[in-house]
Amino acid sequence: MAEQLSPGKAVDQVCTFLFKKPGRKGAAGRRKRPACDPEPGESGSSSDEGCTVVRPEKKRVTHNPMIQKTRDSGKQKAAYGDLSSEEEEENEPESLGVVYKSTRSAKPVGPEDMGATAVYELDTEKERDAQAIFERSQKIQEELRGKEDDKIYRGINNYQKYMKPKDTSMGNASSGMVRKGPIRAPEHLRATVRWDYQPDICKDYKETGFCGFGDSCKFLHDRSDYKHGWQIERELDEGRYGVYEDENYEVGSDDEEIPFKCFICRQSFQNPVVTKCRHYFCESCALQHFRTTPRCYVCDQQTNGVFNPAKELIAKLEKHRATGEGGASDLPEDPDEDAIPIT
């Protein structure tokens with residue numbers, strides 16, 4: 001190795017080492033080109049002619065019962081193993097189809113009453129329930145009443161009773177619905193009715209404005225008036241539901257509370273006066289009553305001798321006098337009494 005080799009010998013004796021780079025393994029996502037094999041009589045350089053696509057044949061895999069997959073699950077195979085194409089066609093399931101035959105009737109399917117008379121079959125039979133036992137006992141007691149004991153055992157519920165119970169639930173329970181023990185359930189499922197007689201409004205708060213439960217009260221705290229369901233149904237039947245009447249929302253004025261006769265003399269007003277408690281009298285009647293007592297004739301409050309002219313009443317009386325007959329109908333007077341002018 002220490003000797004120097006000649007150039008001709010060096011070429012023959014030198015060993016060359018070739019290092020091959022590994023190919024990329026991440027090219028799985030690349031799009032593969034179709035394999036084109038040129039025909040032997042044609043050159044591969046011709047771009048005008050098309051290329052032949054070689055498709056690999058699908059291998060037939062032997063069915064393995066230990067391997068399960070969702071693909072091709074619709075095919076039913078009779079046995080494990082290969083099947084011929086004819087056998088596969090025979091074993092393929094036919095397309096499912098549902099065919100209904102018309103009854104040529106417009107009636108709905110099912111019972112004619114749409115199940116309104118359906119019976120709850122989980123309860124005890126009518127011939128064996130507590131109601132039937134009670135009715136049989138009542139019938140036997142009626143037959144044995146007034147007879148001697150015949151020494152016949154009729155069951156634990158049918159012992160002869162020599163005294164008829166009265167004023168008790170058992171004595172008055174001819175139907176058996178008010179006695180103790182189980183009660184027979186309704187026969188039909190649609191027999192349950194709930195009446196709307198519970199407005200769920202706090203009665204204490206509605207009447208007094210105060211409730212001892214406070215915010216924890218489960219009823220509505222409202223002092224308004226509500227209509228029950230039966231009242232709404234009655235208005236619907238009479239055709240009055242939803243009809244708003246203006247007079248229900250009119251606020252009465254103070255003039256409507258003014259009387260048209262004096263409280264003391266029961267006659268039409270002459271020089272009307274009004275007290276502090278808003279009561280109207282004739283001037284002469286008020287002064288005459290004040291000589292007896294300083295209190296009001298109606299409410300017995302202290303007037304202190306203060307009588308003011310009733311200007312509102314005077315204006316109302318003049319208005320009704322001007323209307324003529326309308327005013328006479330609103331202010332009826334005695335037929336034998338003459339009209340007294342207002343000064």
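Backbone N, Cα and C define each Cβ position, glycine as well.
This is the original sequence, none of the listed changes applied.
Among the mutagenesis entries in Swiss-Prot is Cys262 to Ala, noted as: Loss of E3 ubiquitin ligase activity. Record note (Swiss-Prot), mutagenesis Ile264 to Ala: Strongly reduced E3 ubiquitin ligase activity. The unchanged residue is displayed. While the structure shown retains the original residue, Swiss-Prot records the mutagenesis experiment Cys277 to Ala with this note: Loss of E3 ubiquitin ligase activity.
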Distance [Cα-Cα, Å, rounded] between Cys262 (mutagenesis position) and Cys277 (mutagenesis position): 15
CB contacts for Cys277 (mutagenesis position) [other CB atoms within 10 A, all chains]: 13
Rounded to the nearest Å - Cα separation of Ile264 (mutagenesis position) and Cys277 (mutagenesis position): 16
Of Cys262, Ile264 (the mutagenesis positions), the residue whose Cβ has the fewest other Cβ atoms within 10 Å: Ile264
